[in-house]
Amino acid sequence: MFSVFEEITRIVVKEMDAGGDMIAVRSLVDADRFRCFHLVGEKRTFFGCRHYTTGLTLMDILDTDGDKWLDELDSGLQGQKAEFQILDNVDSTGELIVRLPKEITISGSFQGFHHQKIKISENRISQQYLATLENRKLKRELPFSFRSINTRENLYLVTETLETVKEETLKSDRQYKFWSQISQGHLSYKHKGQREVTIPPNRVLSYRVKQLVFPNKETMNIHFRGKTKSFPEEKDGASSCLGKSLGSEDSRNMKEKLEDMESVLKDLTEEKRKDVLNSLAKCLGKEDIRQDLEQRVSEVLISGELHMEDPDKPLLSSLFNAAGVLVEARAKAILDFLDALLELSEEQQFVAEALEKGTLPLLKDQVKSVMEQNWDELASSPPDMDYDPEARILCALYVVVSILLELAEGPTSVSS
């Protein structure tokens, strides 16, 4: 299930840009990070591609050319172009029954109601200003954060945003029940309550981007149509996948991907397993902690070094073998887990409860059964059919539960 915030951002995109290329902000934590003139990277993950903030703006990388650049920056943004109001009123119920071999039945039901009303404004960089970004000179001394960007990834400029006009408090009433009838017992999950989120004014709900191209180390261009490489000098560049999601072919490969992730974690000692498990468990329901850990693991993967003063040292040290050499596959497995966690919202509560009660194995079996039914439907779909977001969430849930279970079960070897 999507969070209240992500539900409204998806509604905004659907109503304001149906079939277009506007991107919904997924987390309130990110609602202040994708503004006009900001530079965002594109990260390729198993669950598709997503944007991440670089912490940079155009001013950080372009040659200012005296004070002229400041005038251009001020005049480039048209400001509040228009205001809109969106009303979303939904009352829904549903039921799920799955029968497995060996007298196991999994049943579920849900009820939901939400009434959302939100006022938004549109901000965009003028087309006239964007045209001036052709063949622009870069600064001689570029920031380290720019130089450390993976040149196999693509870089984009935020050119348009939809933002809240005033503080908005959104509410959603939901009730969930999931239970299993087993020959030797049963397991149930119940949740009832009202979800609420308060969004401050001037927070970005969705945004649009244009790709930036760096033909060499001195100049930059803006790319208006289609997709290309942001760093064409790189031979091994990855193609852009903006707007793509996990497809049926990827879902069939998910088992192999998960087996690789589990395999690379099997070599951890019992102490390192506990360190990793404790660190990942802290991310459940804490998006700010998840983002911070993702950034630190990514930095270690790029530098290959461990900083002794790092607050996440127990987990980060587990990324290195006994000889002090970074095990890249292990770091990537942790990042894949954090990517999967990003797909989940309320499901994280079920995972945390199962982890606490020691019922992860049964939860894994439940999710696997429902997921395989989704795979059967995907197999009969056309190859170019977009992957169902709900099915993607189910796959992410399976990955999260499987990795936590692998870490909780104990080591099979102690080679590192």
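Glycine is treated like the rest: Cβ placed from N, Cα and C.
Just so you know, the substitutions we noted aren't modelled in this structure.
In this view, ASP17 (mutagenesis position) is surrounded by 16 other Cβ atoms within 10 Å of its Cβ, with every protein chain counted. Quoted from Swiss-Prot, the note on mutagenesis experiment ASP17 to Ala is: Decreased interaction with S.flexneri IpaH7.8. Does not affect ability to trigger pyroptosis.
Of all Cβ atoms in the shown protein chains, 11 besides its own fall within 10 Å of the Cβ of ASP21 (mutagenesis position). Among the mutagenesis results in Swiss-Prot, ASP21 to Ala has the note: Decreased interaction with S.flexneri IpaH7.8. The residue drawn here is the original one.
The Cβ of ARG26 (mutagenesis position) lies under 8 Å from the Cβ of PHE5, GLU6, THR9, ARG50, LEU342, each of these being in the same chain and 6 or more residues away along the sequence. While the structure shown retains the original residue, Swiss-Prot records the mutagenesis experiment ARG26 to Ala with this note: Reduced ability to trigger pyroptosis; when associated with A-51.
Under the heading of mutagenesis, Swiss-Prot lists LYS43 to Ala or Glu and annotates it as follows: Decreased ability to trigger pyroptosis. Packing around LYS43 (mutagenesis position) is summarised by its Cβ count: 18 other Cβ atoms lie within 10 angstroms of its Cβ, all protein chains included. Secondary structure from DSSP puts LYS43 (mutagenesis position) in a beta strand.
In this structure, ARG50 (mutagenesis position) is part of a beta strand by DSSP. Swiss-Prot documents ARG50 to Ala or Glu as a published mutagenesis change and attaches the note Decreased ability to trigger pyroptosis.
Annotation of the mutagenesis experiment ARG208 to Ala in Swiss-Prot: Decreased interaction with S.flexneri IpaH7.8. Abolished ubiquitination by S.flexneri IpaH7.8; when associated with A-124. The Cβ of ARG208 (mutagenesis position) lies under 8 Å from the Cβ of ASP17, GLY20, ASP21, MET22, ILE23, ARG124, VAL158, THR159, GLU160, THR161, each of these being in the same chain and 6 or more residues away along the sequence.
Look at LEU212 (mutagenesis position): DSSP puts it in a strand. Listed in Swiss-Prot as a mutagenesis experiment, LEU212 to Pro is described as follows: Abolished ability to mediate pyroptosis.
For VAL399 to Asp, Swiss-Prot lists a mutagenesis experiment annotated as follows: Does not relieve autoinhibition. Relieves autoinhibition; when associated with 339-A--A-343. Long-range Cβ neighbours of VAL399 (mutagenesis position) (same chain, at least 6 residues apart, Cβ-Cβ under 8 Å): MET254, LEU258, MET261, ASP336, PHE337, ALA340.
Within 10 Å of the C-beta of LEU212 (mutagenesis position) there are 21 other C-beta atoms, taking all protein chains into account. Between the C-alpha atoms of LYS43 (mutagenesis position) and LEU212 (mutagenesis position), the distance comes to 15 Å. According to its DSSP assignment, VAL399 (mutagenesis position) is helical.
Taking the Cβ of ARG50 (mutagenesis position) as centre and 10 Å as the limit, one finds 18 other Cβ atoms among all the protein chains shown.
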